[in-house]
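As structure tokens, the structure follows; a few thoughts come after it.
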Amino acid sequence: MISKILCLSLLVAAVVADQVDVKDCANNEIKKVMVDGCHGSDPCIIHRGKPFTLEALFDANQNTKTAKIEIKASLDGLEIDVPGIDTNACHFMKCPLVKGQQYDIKYTWNVPKIAPKSENVVVTVKLIGDNGVLACAIATHGKIRD
């Protein structure tokens, strides 16, 4: 019975957070990006007023004591900084980072209820270290809905 529950839990976890297709906008440091409820190159639906979880596996390209998260969204061609995010990446992964080592960051934030609906959302996420960009990914298949 316990093994059946464990198998079901693993299956649900695999369905909820699947790897998504992203474009690397740095030097191929990003190894994998997973977003709750999003799969491959299918459009990723972001719901206003709901939490949104992003997890990324990347290789550090530098030694750094600190790391900052920068998230920008392009809504129908208009680029904005995503409001209300905690920009200290060290709150979501262990710092300092060592060049050449692989790290996992899991970040959750609430999408503002006032976010405009859009069927054409491009999200750019950058991790910035003491010496510049650590990793960068662009997701091009987003939609914002209720």
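Yeah, the Cβs are placed from backbone N, Cα and C, and that goes for glycine too.
Although substitutions are noted, the structure shown does not include any of them.
Swiss-Prot lists MET93 to Val among its natural variants, and the accompanying note reads: In clone 1. Listed in Swiss-Prot as a natural variant, ILE105 to Ala is described as follows: In clone 11. As a natural variant entry, ILE128 to Val appears in Swiss-Prot alongside the note: In clone 11. Quoted from Swiss-Prot for the published natural variant GLY142 to Ala: In clone 11.
Structure coloured by features recorded in Swiss-Prot.
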| residue | record | Cβ contacts under 8 Å, 6 or more apart |
| --- | --- | --- |
| MET93 | variant position | ALA67, TYR103, ASP104, ILE105, LYS106 |
| ILE128 | variant position | ALA67, LYS68, ILE69, GLU70, LEU134 |
| GLY142 | variant position | PRO43, CYS44, ILE45, ILE46, ALA73, SER118, ASN120, VAL121, VAL122, VAL123 |
Q: Count the Cβ atoms, other than its own, that fall within 10 Å of the Cβ of ILE105 (variant position), considering every protein chain shown.
A: 21
Q) What kind of secondary structure is MET93 (variant position) part of, going by DSSP in three states? A) coil
